[in-house]
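Peer 1: As annotated in Swiss-Prot:
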{"type": "DOMAIN", "residues": "119-236", "note": "domain 'PX'"}
{"type": "MUTAGEN", "residues": "Arg161 to Gln", "note": "Abolishes location on endosome membranes. Abolishes binding to membranes enriched in phosphatidylinositol 3-phosphate. No significant effect on binding to membranes enriched in phosphatidylinositol 4,5-bisphosphate"}
Amino acid sequence: MASRLLHRLRHALASDGPGEAAAGPEAEQFPESSELEDDDAEGLSSRLSGTLSFTSAEDDPDDEDEDDEAGLDSPPSGDGASGEDAERSPPPDGQRSSQLLARQLQDFWKKSRNTLVPQRLLFEVTSANVVKDPPSKYVLYTLAVMGPGPPDRQPAQISRRYSDFERLHRNLQRQFRGPMSAISFPRKRLRRNFTAETIARRSRAFEQFLGHLQAVPELRQAPDLQDFFVLPELRRAQSLTCTGLYREALALWANAWQLQTQLGTPSGPDRPLLTLAGLAVCHQELEDPGEARACSEKALQLLGDKRPHPFLAPFLEAHVRLSWRLGLDKRQSEAQLQALQEAGLTSTPPPSLKELLIKEVLD
């Protein structure tokens, strides 16, 4: 589409140049400007803004999308032009104008990606498995959650079933009728729920559904959306930690921390601290005191100078103990912990991070 657009613009520029014949009756009846405004401009703006559609693969193949975007990135060279194009090629001034216009289109496209579509998360269904858990049977969709950062960084992942997505959609519809009215969601089916075609279409629909939610600030900050991403991971990580499966729990805590970092909005006042507590406990139990201390230090930075928090004394105690074990300075944390104890704001000794994890109720 972009190549056709540039092709028409070249002829429009050429027609203004000297020695070019006047446009015939057919050109007057169907001026190129009207075609551009009515058809191509709308399609171009939708592609530039990154708008997602729920069209099927037959109607809107991914290959065509990639070709169109490539056409905007790299204008077609004259080597590939047909004989007819060569006969109608504009004079050098027209070529320069066309190249300038192509550069302007590229700049507009790049600017549109930065302004119309702010940096946000991308979602990709990497696998979809049919799970048989008698008497129920369902499809478990695993999504990669990708955000800004080093390209070699492993993306965070979540695994959800249709009922999880449906519950999120229903809750958001109840709270945000206006914004949600423009967001589509795949309907329930009475039959053929486990065919490859249905699973593929739903996978694409779920990717777009989450992408649209992330594009609306009001929805992006909704507690229900935060819970959808983070809460199941935290519950599983907490359960594994309490049963002593620290290596398995560590992977879930790390994934939950990455999700919260990428979401960029608070997923609850205590959840980042709880996640850091889980990471610190698992690293400590797996004989990695350096990482455990780093997690405690990060938590103390998050707590800052706020009023005493239930997690403050346990993190201070862990930081003092780990610093002593590593031969690092512990005086500041030690003095702060002693001040809390003298003020009667915590017990002596304070509860451990593991005790807090066991007692914490995630809802």
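Quick reminder: no glycine exception, Cβ is built from N, Cα and C everywhere.
Looking at the shown structure, what environment does each listed feature sit in?
Peer 2: Across the domain 'PX' (119-236), DSSP assigns 56 helix, 29 strand, 33 coil.
Note: Arg161 (mutagenesis position) has non-local neighbours Val131, Tyr138, Val139, Leu140, Tyr141, i.e. same-chain residues 6+ apart with C-beta under 8 A of its own C-beta.
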